[in-house]
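Before any comments, here is the structure.
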Amino acid sequence: MNDIKQLLWNGELNVLVSIDPSFLMKGSPREIAVLRIRVPRETYLVNYMPLIWNKIKSFLSFDPLTDSEKYFWFEHNKTPIPWNYPVGVLFDCLAGKSATFTTSFENQVKDVLTFLRIHLVMGDSLPPTIIPIASSKTQAEKFWFHQWKQVCFILNGSSKAIMSLSVNEARKFWGSVITRNFQDFIEISNKISSSRPRHIPLIIQTSRTSGTFRISQPTISMTGVNPTLKDIEGDILDVKEGINGNDVMVICQGIEIPWHMLLYDLYSKLRSFDGFLYITLVPIKGGDKASSEL
């Protein structure tokens, strides 16, 4: 199982970051406004903000680290996107709303998104539901650790396991994300995980035709059961809208997942670096209800 986890851990995406002209002084070279980077699927976009600021610092029209009157966020095709989801999760959802797929997800994304294209913008106020990009170097770490507290509680019924980590273990845990140390990550995360979870930390994301994300976090009990995805289809899909499993593909970590997959097996193998299992629902061509409602 660790072989699968390490493949996911080592997975990377091409990310093209374009900088809004409002950040730069007049006369700045056009090429300075575009940055191409390779980013792990299992990280946050904001972890690369120091790299972005460093590239454009000589051409900035203001100091973003001290300006408290401006808010910064990312967009894709003029739609705000949250930095607080793993990069791979964002890619899966953005690829999913770029087309309606008729063949395998893996083949289609090659044509739809060669790069994860994001735009760094700023404004006097934030779009709804978007967490601003802060100058604090600990912003991502604090958010990520809070995610793991939630995960620990969902799995075990309490946060005792993660709160019992020593200061050095907690630093080592986050450090494993920054330095890409897989062994350290597995060592610490296994202390939090449970072989007999009470519930599964699950987040479902779907792209609406408006370009916004629909996020749900169903509560899936695992007490005495180990359901398949098909068994919990009603929790995964918005059945009130008449959508069923024939209308959508289930995508996790860029992989198309069959409905007969056991939920605990899926969680054990494909959970993300923040402890949650992210499932992306992608409309299938011919699924009229999915195409109109998602």
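Even glycines carry a Cβ here, placed using N, Cα and C.
At each noted position, the model has the original residue.
According to its DSSP assignment, Lys149 (mutagenesis position) is helical. Looking at Swiss-Prot, you'll find the mutagenesis Lys149 to Arg noted as follows: Loss of conjugation.
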Tell me, how many other CB atoms lie within 10 A of the CB of Lys149 (mutagenesis position), whichever protein chain they belong to?
16
